[in-house]
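Record features (Swiss-Prot):
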type: BINDING; residues: C173, H383, H387, H393; note: Zn(2+) binding site
type: DOMAIN; residues: 220-456; note: domain 'Peptidase M12B'
type: MUTAGEN; residues: E384 to A; note: Decreased stimulated and constitutive secretion of APP
type: ACT_SITE; residues: E384; note: active site
type: DOMAIN; residues: 457-551; note: domain 'Disintegrin'
Amino acid sequence: MVLLRVLILLLSWVAGLGGQYGNPLNKYIRHYEGLSYDVDSLHQKHQRAKRAVSHEDQFLRLDFHAHGRHFNLRMKRDTSLFSEEFRVETSNAVLDYDTSHIYTGHIYGEEGSFSHGSVIDGRFEGFIQTHGGTFYVEPAERYIKDRTLPFHSVIYHEDDIKYPHKYGPQGGCADHSVFERMRKYQMTGVEEVTQTPQEKHAINGPELLRKKRTTVAEKNTCQLYIQTDHLFFKYYGTREAVIAQISSHVKAIDTIYQTTDFSGIRNISFMVKRIRINTTADEKDPTNPFRFPNIGVEKFLELNSEQNHDDYCLAYVFTDRDFDDGVLGLAWVGAPSGSSGGICEKSKLYSDGKKKSLNTGIITVQNYGSHVPPKVSHITFAHEVGHNFGSPHDSGTECTPGESKNLGQKENGNYIMYARATSGDKLNNNKFSLCSIRNISQVLEKKRNNCFVESGQPICGNGMVEQGEECDCGYSDQCKDECCYDANQPEGKKCKLKPGKQCSPSQGPCCTAHCAFKSKTEKCRDDSDCAKEGICNGITALCPASDPKPNFTDCNRHTQVCINGQCAGSICEKHGLEECTCASSDGKDDKELCHVCCMKKMEPSTCASTGSVQWNKYFLGRTITLQPGSPCNDFRGYCDVFMRCRLVDADGPLARLKKAIFSPELYENIAEWIVAYWWAVLLMGIALIMLMAGFIKICSVHTPSSNPKLPPPKPLPGTLKRRRPPQPIQQPQRQRPRESYQMGHMRR
């Protein structure tokens, strides 16, 4: 009997456990599995990786089994998402925050896989991209409140995410009327004189030029300022968890935008510059603009926009609010010209008399009473940022295939900028449509130089082999290399050598087009003034360093000599002399001032041109001149292309004129002249008085006067008189009173 009871209990527990693993987490996730790996062990590994010095110890390893497969994660701290000036701001302080709990990696042995997440208290939370789709890992208590669970985390596949509002009449972004009101408001911005000409200049049409590949660093990174309100903090519980969520969202959109070719503009990335966390303690803070519980989505965006965000490309607020009509996010739409808003927009005055920054947006993780899966929230964030980048909602059959009657097109789903939220499980859900790419390309072309920065991170596809890359031949439309995978290949494969290839020409000139090292006799670098030609060594694609030419070899057009392979010495040193500067104080003309001059060591009085008789035994009468632009005349001027020394006047012509007029020497010279030639000054004074008296006498008889006792003025002789044609004699009319005339004039 006891045995039967135990058997029944055991079967019940197994059945219950199996049912629990198959039950949905909420109405959006229909299947999950539990994870119960050793959290203490992972926490210790995280601490070791955090303190690691060696390259090998910096990697964090996590192994577990779920969904019928094994996950062997190899991860490393991710520093690419946070700028060097990254700060975390709270109501009490601004902190230099440690982001060592943020990791990026891959599945060991699975090419093209990718993982990103955080390790907090020994638990991994994030997403894992595999060839079979993307898996999401989250803490179990976020969904299941039972503390007696035999697992601490849940993992589910993106195919098990079913978002019921994706094609419904509501959910996702705001409706057309909201965007129309926002568009009209954006048109009322008052331009300020501090704006750059690039911001004010309007383009006549799309300017979608293909960019040539360049090896110079591009401004391709949009720096973010992200705030979270007290409700967002309340849901996730800790500061570390909040930052992990922000990191996950930014990494998700970074992956989407980096892999999109915006008409030749590539590698667009994102970096967090500052985070403001409003905790539950800020709920009653009167300075907290987001403290009220019931704020509509438009007002919530307005509160974010009323702050000055000039230091950032974009500024977002993350919240946990259930907005009306299922809205998950809202943002100002950018434009290349004609209206305010979007990336790089500066604070300015608008029609309501308020200064606002319209480079803003908001995101919520709650919809219709339930928290949306991270996948949906990530796509929403990418969607709203797409608005900031200049894309309106997709429309037309070309850009909304999910509404097509063609089953093949409909199966691929809609693109990121579709008006309603998507679950992200369709092929097109993580891509931009051609309509969006055209719009975003115009805005990037116009505005990115106003606030985008260089990422400082290795970029696969820029033609330079950087850290973490084996080779770099560019993108698929640029790569002519048979040895290297181009930048359009998946993660773990791009910018890597193809199997069986020794090298790639992108690594250096000592690799052939057939992916083999050149022989030891082949030249890879021409000789220079101070270095011999470079010769390949047969074991590397890089061209080895060239041997230096002998010291005191002439270089730089015989004006200098080589020292240890560098053109760094003066030609004077070749003959045991020192270089000096010929100065005008020594009686040199402006042409000789641009000669190379030498002197005996410690004897400045011997300074003379190389063409002088004094140094004829060294230079054989050959005059060596300085290079155009070189300083001359004891650094008071520079040599022009005609080898003449042009003096430098830092003050400019206006300052010279001021000095000439107000110079004390000028007035001293005038005073001395007056003393010496007093009689001339006296004669000039008498002549001036007589001239003025004569002018008055002559002109007074022709000047009218109001004095009735004076005779009338005499007409000037020889003046032209205006002849008027004879007028017909008219009968005199009775003059109307002044009042009557004025009233008649007003009536007319």
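Every residue, even glycine, has its Cβ placed from backbone N, Cα and C.
Keep in mind the model shows the original residues, not the substituted ones.
Structure coloured by features recorded in Swiss-Prot.
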| residue | record | CB count, 10 Å |
| --- | --- | --- |
| C173 | Zn(2+) binding site | 25 |
| H383 | Zn(2+) binding site | 28 |
| E384 | mutagenesis position | 25 |
| H387 | Zn(2+) binding site | 26 |
| H393 | Zn(2+) binding site | 20 |
Statement: Taking DSSP helix as H, G and I and strand as E and B, the domain 'Disintegrin' (457-551) has 3 helix, 11 strand, 81 coil
- prompt: Between C173 (Zn(2+) binding site) and E384 (mutagenesis position), what C-alpha distance do you get in Å?
  reply: 8
